[in-house]
Amino acid sequence: MRITQILLCLVIVALSSSSHVWSDQIFPAHLVGTFSRNNREPKYKIEFLPEDSPFHPGDNLESMVMLDKHGNRFLCYLPKEEKATSGWTSSQQNISTVMMETQQLVKLKTPDELLQPLSEKCLFRQEGWWSYEFCHQKYVRQLHVEDENKIVQEFFLGTFDPEATAAFNQTVSDASTDASQRYHSHVYTNGTTCDLTGSPREVEVRFVCAETRAMVTSITELSTCKYALTVQCPTLCKHPLFQLEKPVSHTIHCNAIPVEEDATRNKEEQAVDESPKMIADS
């Protein structure tokens, strides 16, 4: 669907649901809302302006006469559709920009460097019978503790494996994933032998960006004796790949058409057989 058609639908929805009582308003413009399909796509705000304080458009806008359900006429200005200069989507261009900025910042710390504060102490998570201990770049342990911190049962889910980690991160890319869902992984292998498979336990530790404190947020068994442990880390948010792309924001301005101008415009439209789009009253 072309962007003009999408914007037209947004304006129609706004006109259908909005009442325009200019004399009762404190502010000259009436902001209906912000529209966007996701946090990467451009955001569009729609503002309705009264006759005595109209919007003055530039040359880069398209205009269209619209009717609301009360028959009031508005001249709305929509951003012109940009001609595609490449086969890339706006999301891909955003990602490409982030990658280029990342490469240009020579002193930018890598995700592993940003994770170093986790080495200061081990993190724990309690889930029912079991407790889980994560010691950064050392090991992940599953244990059951009773009175006075007495360990009565324990399994090592894995010890840090730098070679397996490097190989894993070479084959997995999060560039196409929304920044809020990206994570950086470390692989821990050679854990306690699994009774069901006869192989050592393994765990993938997934580090995610979170502004709150560092903590283990979840532990999942992906398959028999193979686990995924999620750790949130505030310092990881400093890396561009884990920062949310800020979408471009546009405002669609709709000027109330004065009665005199409305009559003139009606005659012109009838002469060229151009009628405004009517919005059905629901």
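Just so you know, glycine gets a Cβ as well, placed from its N, Cα and C.
As annotated by Swiss-Prot, mannooligosaccharide derivative binding site applies to Trp129, Trp130, Gln142, Asp195, Arg201, Glu221, Tyr227, with the evidence given as similarity to another entry. A sphere of 10 angstroms centred on the C-beta of Trp130 (mannooligosaccharide derivative binding site) encloses 15 other C-beta atoms.
Residue counts of the domain 'MRH' (120-239) by helix, strand and coil are 22 helix, 63 strand, 35 coil (DSSP-based). What Swiss-Prot records for 120-239 is domain 'MRH', and it gives sequence analysis as the kind of evidence.
Swiss-Prot documents Tyr132 to Ala as a published mutagenesis change and attaches the note No effect on function. Listed in sequence order, Phe124, Arg125, Gln126, Val140, Arg141, Gln142, Leu143, Leu157, Val216, Ile219, Leu229 are the same-chain residues at least 6 apart in sequence whose CB falls under 8 Å from the CB of Tyr132 (mutagenesis position).
According to Swiss-Prot, the mutagenesis experiment Gln142 to Glu carries this note: Loss of function in ERAD.
Within the same chain, the residues at least 6 positions away from Gly191 (mutagenesis position) whose Cβ sits under 8 Å from its Cβ are Val140, Phe155, Phe156, Leu157, Gly158, Thr159, Pro200, Arg201, Glu202, Val203, Cys225, listed in sequence order. What Swiss-Prot says about the mutagenesis result for Gly191 to Glu is this: In ebs6-1; Loss of function in ERAD.
Taking a C-beta cut-off of under 8 angstroms and a sequence separation of 6 or more, Glu221 (mutagenesis position) has the following same-chain neighbours: Tyr227. Here Swiss-Prot describes Glu221 to Ala as a published mutagenesis experiment; the accompanying note says: Loss of function in ERAD.
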Which residues, sitting 6 or more apart from Asp195 (mannooligosaccharide derivative binding site) on the same chain, put a CB under 8 Å from its CB? none
What is the number of other Cβ atoms found within 10 Å of the Cβ of Trp129 (mannooligosaccharide derivative binding site)? 7
